[in-house]
Amino acid sequence: MASVCGTPSPGGALGSPAPAWYHRDLSRAAAEELLARAGRDGSFLVRDSESVAGAFALCVLYQKHVHTYRILPDGEDFLAVQTSQGVPVRRFQTLGELIGLYAQPNQGLVCALLLPVEGEREPDPPDDRDASDVEDEKPPLPPRSGSTSISAPVGPSSPLPTPETPTTPAAESTPNGLSTVSHEYLKGSYGLDLEAVRGGASNLPHLTRTLVTSCRRLHSEVDKVLSGLEILSKVFDQQSSPMVTRLLQQQSLPQTGEQELESLVLKLSVLKDFLSGIQKKALKALQDMSSTAPPAPLQPSIRKAKTIPVQAFEVKLDVTLGDLTKIGKSQKFTLSVDVEGGRLVLLRRQRDSQEDWTTFTHDRIRQLIKSQRVQNKLGVVFEKEKDRTQRKDFIFVSARKREAFCQLLQLMKNRHSKQDEPDMISVFIGTWNMGSVPPPKNVTSWFTSKGLGKALDEVTVTIPHDIYVFGTQENSVGDREWLDLLRGGLKELTDLDYRPIAMQSLWNIKVAVLVKPEHENRISHVSTSSVKTGIANTLGNKGAVGVSFMFNGTSFGFVNCHLTSGNEKTTRRNQNYLDILRLLSLGDRQLSAFDISLRFTHLFWFGDLNYRLDMDIQEILNYISRREFEPLLRVDQLNLEREKHKVFLRFSEEEISFPPTYRYERGSRDTYAWHKQKPTGVRTNVPSWCDRILWKSYPETHIICNSYGCTDDIVTSDHSPVFGTFEVGVTSQFISKKGLSKTSDQAYIEFESIEAIVKTASRTKFFIEFYSTCLEEYKKSFENDAQSSDNINFLKVQWSSRQLPTLKPILADIEYLQDQHLLLTVKSMDGYESYGECVVALKSMIGSTAQQFLTFLSHRGEETGNIRGSMKVRVPTERLGTRERLYEWISIDKDDTGAKSKVPSVSRGSQEHRSGSRKPASTETSCPLSKLFEEPEKPPPTGRPPAPPRAVPREEPLNPRLKSEGTSEQEGVAAPPPKNSFNNPAYYVLEGVPHQLLPLEPPSLARAPLPPATKNKVAITVPAPQLGRHRTPRVGEGSSSDEDSGGTLPPPDFPPPPLPDSAIFLPPNLDPLSMPVVRGRSGGEARGPPPPKAHPRPPLPPGTSPASTFLGEVASGDDRSCSVLQMAKTLSEVDYAPGPGRSALLPNPLELQPPRGPSDYGRPLSFPPPRIRESIQEDLAEEAPCPQGGRASGLGEAGMGAWLRAIGLERYEEGLVHNGWDDLEFLSDITEEDLEEAGVQDPAHKRLLLDTLQLSK
């Protein structure tokens, strides 16, 4: 490779450091930031190219813009700046020569290279090596051959540590954490070895001498341990070979340096064999000596049968107050689930001790509907006759029992499905820092997700998962022995012989993946990789290991990491994460332009992340003793760094409801050992959630976390094992029944326009690359045909349809295309480097009319902008057939007012996806937008505000006919049209509008007539956000499971920045007149959502606009990562021309945004889950049309206010409307709890309201 300054490597030789202007691993975004800080024309730096290995990028600042020039090596290793055609090429031997020439004026660059820009070099604290690269003290164990722990360095005055020369803390610290012995070699003897090699020497005598000197103490320690182990081995095995004796005898003979090293390696190998075999020898000897049968294990575990026994659940029938009056008391049922037989038996006990039972086969159970408000309530829809259903609502003993019942029914459906390939699998993720101690004999609680936090119910713990992934750190067990231990434990637990798919190790960091035997042939494209993140990313005991594979048509990635320790090492942990993200080589090689967070349908990231709590130790212990975890989660470093968008951008994590897993006293889970003796003194290790499991999934995919907790009975380590179980939707290797697509039978992906706002000071041209598994090869667009900038740090680039390619999927079937995703990367024309990547789901883009999309751009783990566009996926009519997925069977009833409120949708069966006809039809109903999403406020940097009490809003029914016909036992009611819903905050589809960006209605549009609703058009209802802690995404009853039961949970970051004026569209079915009326303080009326109950946005200073406030936030603080994209809102002043049938633009969203509330930290760092309700109505023409501009029910807030005034309780109108009780027709279902949530606390007032409603029935 060409050199930087006459040295063999770009960074220069070790003896001659690289010049200040050269930055080896600097990213493009970081380079632009350094140049922006320099601020003077002619400032420059050189970094490695991100697009071409071995090439460089010269970045120059001129007139506040960054200009990038590629420096490419030729076949003779000469360097040259890439030039336009016809310009003569100048070649240089080194980068130093090249920079020297271009430092002169008029050499062809935009300006001369005047001011070299150096990187930021933050000095490490004196105890850096001690805190970062050596973990907690371990119990006395023999050294292991696999250990790579760095021994403590010594001072310069003592090259060899001896017992007579104690080291001092001052002598412990050395540059870069390297020992003084190594440092002295690099300074002096390295040159002598170099000269010897140039002279033809085949060995390195000085390096050998250095290694022998460094390992002399290790020699003696290994000899002692080997001698003791040999004696112990002979006790149990008389035939043991006297290997150690021979080794010690050989050592007494004079040896050269190389012979000493070979002897040490041999000893370590013998030591490894001794340690791995001595337990087996001892067990065999003791068993032979025993006259009775071999003793049973200390904690015997019962072998589980392969079949799942019938499970019974005690429930009560949930009925309305009127029905309860007729019946006399609530009826008790026993629900018996026979998974193997595919039956559900409802057993009702009669008063005369007789029993009445009804049996439903699996195919007659049409849907499960989870209540959002009552966590232990479940609605079950049964098929009584053809196309006629009956719903019963049951109250379980606990929410955990309800979840167990749902899992068993889901398993029953899966087991008896007629599909050849599964739609859904279960995945177990486990992470454990073992503390360099062998595991105990019994780790069943870890395998079965039993312990503290969100654990599985006893009924479901024995159900085997499809995939088990075990990540361990400081695991001293050998790879083969560890794999055998895992397989043996699973065999004993499940009677299944799980097959190992992959095992990857880095030092003592290991990841093992095992799958059910039946899935072995469904696994393909297995890949493994590892990354070191220790000293200089080469030494130490920290890093990551990863495994990836395809399960049929779904890609999975698993990363197990061990990051830098120490309370104060947050920045280094962040860098560890970014290094792993960039360097871990997993997945499809064709996707090398994307980091691993975008290469997989589902990516799981777990391990000992080592993020700590920023709080006084006594406060932490007090909160833990009271089991108050919310205040601790607010100061959790990982949550705070995710909030700043520093790490794990848009990853998800389940709610933490278990105590910190580190640092316990070994042998107990009752005491935290927070004092630790280090060579540099006593160190405080506060209890922390070091061990975590996070995940990131593509938009519009299905994933639910069923458990997340830690064990409380495994005490050998100072960490508790952590477990998480997931229900994951998968796709099959699709085979079209109609064969390959012909020219006349081809699907097309067509783009009308794309616009991106990119964080950059460059003004180059850009193009887009499109990748997808549904394409034969990746495609490129032409360069953008328009660009503009109103801010020096951002650039808006636009492509029209002429610049964008038409993509042709390899298969045209909708069942195949609705599971596909499109990866986009925005690249520059000058350096072909990526400025941002994203993923878009095709599912919501299918249809004959163009749909809008909006999502984030990110690069190397950093948010770099956003991108939006208009596209459609055209599918031939004869290939529109689709089927229901198993995970669409369970939904959430977020408008849970009892069984009368709605009729759930039933299984779609052989429903056809009819999105091709989207033309206006005046006879169809229009369903208004009843609530606007309230965007959360950016929290202060010092901590997170407490979440206010949550209130479950009411959503307006989409179908007026269903309101009057729904009953608790809906016999004789035909099933309504099926509904479909997509909910993924990492990607927004709302007729082109991200839900939280919808503005309040402008006065100019207050009386504007609406376009008529369209056939099969998506009807949307966006209720007010849930700001409290939550476990389950709040979604609508009857929706598809993409939203209802885990369609990719909210990402752990803030909502995207509001787009410029042109970004906001009014959905065609938005009725301005149906917006809730909120009375302001002045007594006037304003249409839009009611203001939040608490934490309003603080008033702005006089003369300050919202835009200037955001810009001020950027300028005032050093950490600009949270607000950098918010600056992009000032860029676009050009209208984004809507296509045919699309609505007009709205005024500036900066003036129309609803007030922000506090961020939701229930699921750490996830903003309040959006609830976009999209129902594809197939038979809307049959419904009674609503009057133009009127409410679907015919009764609005006006009727509510008149009724309240009539009984003298008008004071509660605002509270009731704010909580969704804005319709008299549904007010009859209100309960005392609902009234309290709406602010009715007076018992007499509550009684009056309920009695009046009862009489009105």
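Each Cβ is built from the backbone N, Cα and C atoms, and glycine gets one as well.
Substituted residues are absent from this model; it holds the original ones throughout.
What Swiss-Prot says about this protein:
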- 21-117: domain 'SH2' (DOMAIN)
- Arg47 to Ala: Does not affect the ability to inhibit PKB activity (MUTAGEN)
- Asp608 to Ala: Abolishes both enzyme activity and ability to inhibit PKB activity (MUTAGEN)
- Cys690 to Ala: Induces little effect (MUTAGEN)
- Arg692 to Ala: Still partially active (MUTAGEN)
- Tyr987 to Phe: Does not affect the ability to inhibit PKB activity (MUTAGEN)
- 1195-1257: domain 'SAM' (DOMAIN)
- Asp1222 to Ala: Abolishes interaction with EPHA2 SAM domain (MUTAGEN)
- Phe1226 to Ala or Leu: Abolishes interaction with EPHA2 SAM domain (MUTAGEN)
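Everything Swiss-Prot records as a feature, shown here on the structure.
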| residue | record | contacts (Cβ under 8 Å, 6+ apart) |
| --- | --- | --- |
| Arg47 | mutagenesis position | Tyr22, His23, Arg24, Leu26, Ser27, Arg28, Ala31, Phe56, Ala57, Cys59 |
| Asp608 | mutagenesis position | Thr431, Asn433, Gln473, Cys561, His562, Leu563, Tyr662, Cys690, Asp691, His719 |
| Arg692 | mutagenesis position | Thr431, Phe606, Gly607, Leu609, Tyr611, Leu638, Glu653, Val722 |
Taking helix as H, G and I and strand as E and B in DSSP, count the residues of the domain 'SH2' (21-117) in helix, strand and coil.
19 helix, 31 strand, 47 coil
Among Asp1222, Phe1226, the mutagenesis positions in question, whose Cβ has the most other Cβ atoms within 10 Å in this structure?
Asp1222
DSSP-derived helix, strand and coil totals, residue by residue, for the domain 'SAM' (1195-1257):
43 helix, 0 strand, 20 coil
Around the C-beta of Cys690 (mutagenesis position), how many further C-beta atoms are within 10 angstroms, looking at every protein chain?
29
Taking DSSP three-state, what's Cys690 (mutagenesis position) in: helix, strand or coil?
coil
Model confidence for the domain 'SH2' (21-117), as mean pLDDT, reads 89
